[in-house]
Amino acid sequence: MARSITMQQRIEFGDCDPAGIVWFPNYHRWLDAASRNYFIKCGLPPWRQTVVERGIVGTPIVSCNASFVCTASYDDVLTIETCIKEWRRKSFVQRHSVSRTTPGGDVQLVMRADEIRVFAMNDGERLRAIEVPADYIELCS
């Protein structure tokens, strides 16, 4: 079973559009934070350290597929559950499931996203994908 890490995000008034629901780009900002949180909780060093030690600048997104199930609004507290769904040679699929607890105590799925990400190095001209480091896979398993 894939290792799963959760984090919470309180929705503030400023995160919402005039209708009072979360403005959708904010989900992607929170998913990016959840991605980094996942690697930190699994024991990977901060990107500023990996760039010095290995030349790895981070895990840019190659593709993102998001499905929104219901709305969320300010004062909701979201739980973002993150795992690696699939490891590939030069990429991986990171799944995020975002939920909230209703006033009645039920857990309600708000949205789910699968991101394809790569570990990247800067070769001086551009970012390029590298093979996923085996020790990183081990830390995240």
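Yeah, the Cβs are placed from backbone N, Cα and C, and that goes for glycine too.
Keep in mind that this is a model prediction, so the values were computed, not measured.
Here Swiss-Prot flags ASP17 as active site. Classification of ASP17 (mutagenesis position) by DSSP places it in coil, neither helical nor stranded. Cβ contacts within 10 Å of ASP17 (mutagenesis position), excluding its own Cβ and spanning all protein chains shown: 10.
Marked as substrate binding site by Swiss-Prot: TRP47, THR59, PRO60, ILE61, LYS90. Under DSSP, ILE61 (substrate binding site) is assigned to a strand (E or B) in the three-state scheme.
One mutagenesis experiment catalogued in Swiss-Prot, ASP17 to Ser, is accompanied by this note: Drastically reduces catalytic activity.
Experimental mutagenesis at this site is recorded by Swiss-Prot as ASP17 to Asn, annotated: Drastically reduces catalytic activity. No effect on substrate binding.
One entry in Swiss-Prot concerns the mutagenesis experiment ASP17 to Glu. Its note says: Reduces catalytic activity. Little effect on substrate binding.
Annotation note: ASP32 (mutagenesis position) sits in a helical segment as assigned by DSSP. Sequence-distant neighbours of ASP32 (mutagenesis position) (same chain, 6+ apart, CB under 8 A from its CB) are ILE61. Here the residue is the original one, while Swiss-Prot reports the published mutagenesis ASP32 to Ser with the comment Substrate turnover rate is decreased.
Experimental mutagenesis at this site is recorded by Swiss-Prot as ARG88 to Ala, annotated: No significant effect on catalytic activity or substrate binding. For ARG88 (mutagenesis position), applying a Cβ distance below 8 Å and a minimum sequence separation of six or more within one chain yields VAL132.
Following the DSSP three-state reduction, the secondary structure of ARG89 (mutagenesis position) is coil. Quoted from Swiss-Prot, the note on mutagenesis experiment ARG89 to Leu is: No significant effect on catalytic activity or substrate binding.
Record note (Swiss-Prot), mutagenesis LYS90 to Ala: Decreases substrate binding affinity. The unchanged residue is displayed.
The annotation that Swiss-Prot gives for the mutagenesis experiment ARG126 to Leu reads: No significant effect on catalytic activity or substrate binding. Within the same chain, no residue at least six positions away from ARG126 (mutagenesis position) has a Cβ under 8 Å of its Cβ. A coil conformation is recorded for ARG126 (mutagenesis position) in the three-state DSSP classification, outside any helix or strand.
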Q: Inside 10 Å of the Cβ of LYS90 (mutagenesis position), count up the other Cβ atoms and send me the figure.
A: 13
**Q.** Nonlocal neighbours by CB distance (under 8 Å) for THR59 (substrate binding site), same chain, sequence gap 6 or more
**A.** SER35, PHE39, ARG117, VAL118, PHE119, ALA120
Q: Using DSSP with the three-state reduction, classify TRP47 (substrate binding site) as helix, strand or coil.
A: helix
Q. If you count the C-beta atoms lying within 10 Å of each candidate's C-beta, which of the recorded positions TRP47, ILE61, ARG89 ends up with the smallest number?
A. ARG89
